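Just below is one structure, and these are the notes that go with it.
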Amino acid sequence: MANEVISGEQLQKVIRDAADLVVSSAGVTLGPEGRPVIMSKSYGGPEVTKDGYKVINNLKPEDEKIAKIVELLNQATSQANEKAGDGTTTATILVGNMIKNAHKHIAAQRSRTKLKSGMKRARDEVVKYIQSVAKKINSEEEIAQVGSISANGNSEIGNKIAEAMNKVGKEGVITVEEGKGLDEFSVSVVQGMVFDRGYVSPYFITNPEKMIVEFDNPYVLLANKKLSSIQPMVPLLETIVRSNRAVVIIAEDVEGEALTSLVLSKMRGSLKACAVKAPGFGDRRSEMLEDIRILTGAKTLVSDDLGVTVESLTVEDLGTAKSIIISKDSTTIVDGGGEKTSIDARVKQIKTQIDKTTSDYDKEKLQERLAKLAGGVAVLKVGGATEVEVKERKDRVEDALHATRAAVEEGIVPGGGATLLSAIAVLEKLSSDDDDEQAGINIVKSALKAPISQIVENAGEDASVITYNLLESKDPNRIFDARELKYVDAFKAGIIDPAKVVRVALESAVSVASVLVTTEALIVDLPTKDNGSPSMMPGGGMGGMGGF
């Protein structure tokens, strides 16, 4: 396939156009007076959203060159969403402004390496500042307040999040599910576990928006060995297909033909499945698989030591769970099908091992297993009058939960873009003997005004006047309330942001902007002419797999 190489001023224009497109599309959603965006969908009616992350992920520019840069810019939002669960629109506005500021320096033939160096020095200083002004939160009341603010002032959501954290601990596992009742909004603690292994392949993803696999009422197949061949699994998988249920395979590894066949079957829609590597190594992996077996109620697991093969299994031997959520880094089992008496006995056994061991390392690992098995999972159930309302409320609760977790982790700072604005004073004191590196520092310094300027403009006010007044006040807690259109104390007014969200937004923006600043060329494929030849896509079932 032929391709085209773009460089120089032509590339710089493509980068600017892509940045302008992303900022103009998502920027209007920022802040309390942010405006909604209507997005067309490939199925169903259009979707109305104020979620900047959704907007950016739905951008599909016709120009292939701009599309490639938009894809790269999306990494800033994805990083922010993945690490902090929020701050995606702020990251977008920051990176767009940095690119705009960098262009004039690139045109002036400044050293791109030095620009990048200056940007990173500025980033490090601002991160230190954010951490220094962050206020830690500890009480259930403070957690409820942060949750309420994160949910646009909804105190009920804040109180439920605080209740859930109180039940399973600040580090505990909390999930959000769709409830059945019209006004249902409840918190319950069920048997469950989370471990730090994710899907083996991203092709298993069922929710592309969140980049996760979600299954309700799946089977759980456990194997303390590598699974490489699909043939021994076919009879069992065919039975699972007929039951119209999903299966999560947790094994030492799933590779080769087995992995390929599972992925292809999932992509064809014939089998709902996901493969996950088992947590731990050696004997610890065996023990953790046994924990999962007891939690899910599986009768046995595939193991050479036990003489149990995949061929010998039936669905009655498999474990179950009410739901399983799998990301690229973790797996959460909610309400496993195991008997409470069996789980309690296993917990008691682990406690005995903790008391008997003389190794600090072994004790630590046993305590980790105990926490995973005994801690349980808090489930927030959210109901509504319609499917659309339930989904919207569920998304809102999930966003508030992410933000609250981030706040508990690193504290809170003045919101509304004020913390980044006040960090300008820190960069005023940062200088470099190298003019090009100083230009890089100035790129970040100028961008720090962008988020609050966008928030103010969305409220219909003059951003230059507001930012000037805030900078002149030299009070980091003084912010502009874009809803009430007045200056207030951030903490008294409850307009705060999780420090982690602000930090990650800045770090993600500098990361992506510095890549684009130093990029010299872009290679894109040229469109091929359709010669009318028939499609070569394979059809039908796969030999030896029973057509599942």
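Positions of Cβ are set from backbone N, Cα and C atoms, glycine also.
Here the original residues are kept at every noted site.
If you check Swiss-Prot, you get these features:
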BINDING   Thr29, Leu30, Gly31, Pro32, Lys50, Asp86, Gly87, Thr88, Thr89, Thr90, Gly416, Asp497  ATP binding site
VARIANT   Glu163 to Lys  In strain: SHSN-2
VARIANT   Ile205 to Thr  In strain: Danny/horse/Oregon
VARIANT   Glu209 to Gly  In strain: Thorenberg/horse/Oregon
VARIANT   Pro235 to Ser  In strain: Stagnicola/snail/Oregon
VARIANT   Lys277 to Asn  In strain: Drpepper/horse/California
VARIANT   Lys299 to Arg  In strain: Stagnicola/snail/Oregon
Check the DSSP secondary structure of Lys50 (ATP binding site), expressed as helix, strand or coil.
coil
Specify the nearest of the binding-site residues Thr29, Gly31, Gly87, Gly416 to Lys299 (variant position), where nearness means the distance between Cα atoms.
Gly87
CA-CA, which of the variant positions Glu163, Ile205, Glu209, Pro235, Lys277 lies nearest Thr89 (ATP binding site)?
Glu209
Across all protein chains in the structure, which of the variant positions Lys277, Lys299 has the highest Cβ count within 10 Å?
Lys277
Just counting, how many other CB atoms are there within 10 A of the CB of Ile205 (variant position)?
19
Rounded to the nearest angstrom, how far is the Cα of Lys277 (variant position) from the Cα of Gly31 (ATP binding site)?
41
How many Å separate the Cα atoms of Ile205 (variant position) and Gly416 (ATP binding site)?
34
When the number of other CB atoms within 10 A of each residue's CB is tallied over all shown chains, which of the recorded positions Gly87, Pro235, Gly416 has the maximum?
Gly87
Measuring Cα to Cα across Thr29, Leu30, Gly31, Pro32, Lys50, Asp86, Gly87, Thr88, Thr89, Thr90, Gly416, Asp497, which the record gives as the ATP binders, how far apart are the two most distant ones in Å?
18
